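Step one of this worksheet: look at the structure below.
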Amino acid sequence: MCIGVPGQIRTIDGNQAKVDVCGIQRDVDLTLVGSCDENGQPRVGQWVLVHVGFAMSVINEAEARDTLDALQNMFDVEPDVGALLYGEEK
């Protein structure tokens, strides 16, 4: 099973972005979703679902918050989920 983690795009340089995932800045490749939206505007501030360093899809903020809440609930039961959220067990 693959789990994507929501993150908010902070900066973009070409197809690479700095994405905030639970307060941690991660390097993410935007090749699959593009660095600009359908109107040609940079995706800075938008939410993406991140898996193994790639933005897999663009999601809205409500979906991002719901997913983060669900992952946090999983973390409360299974500490290994912390690696997805925080980069290590917390």
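Cβ coordinates are placed from backbone N, Cα and C, and glycine is handled just like the others.
Modelled residues match the original; the substitutions are not represented.
According to Swiss-Prot, the mutagenesis experiment CYS2 to Arg or Ser carries the annotation: Lack of hydrogenase 3 activity. Cannot interact with pre-HycE or HypD.
Among the mutagenesis entries in Swiss-Prot is CYS2 to Ala, noted as: Lack of hydrogenase 3 activity. Cannot interact with pre-HycE or HypD. Does not bind iron.
Annotation of the published mutagenesis PRO6 to Ala or Thr in Swiss-Prot: No change in hydrogenase 3 activity. Does not affect interaction with HypD; the original residue is retained in the structure shown. Cβ-based neighbour count (10 Å, all protein chains) for PRO6 (mutagenesis position) stands at 22. When secondary structure is read from DSSP and collapsed to three states, PRO6 (mutagenesis position) falls in the strand class.
A 10 Å cutoff on Cβ-Cβ distances gives HIS51 (mutagenesis position) a total of 16 other Cβ atoms nearby, all chains included. Experimental mutagenesis is annotated in Swiss-Prot for HIS51 to Arg, with the remark: Does not bind iron.
Counting in whole angstrom, PRO6 (mutagenesis position) lies 9 from HIS51 (mutagenesis position) by their C-alpha atoms.
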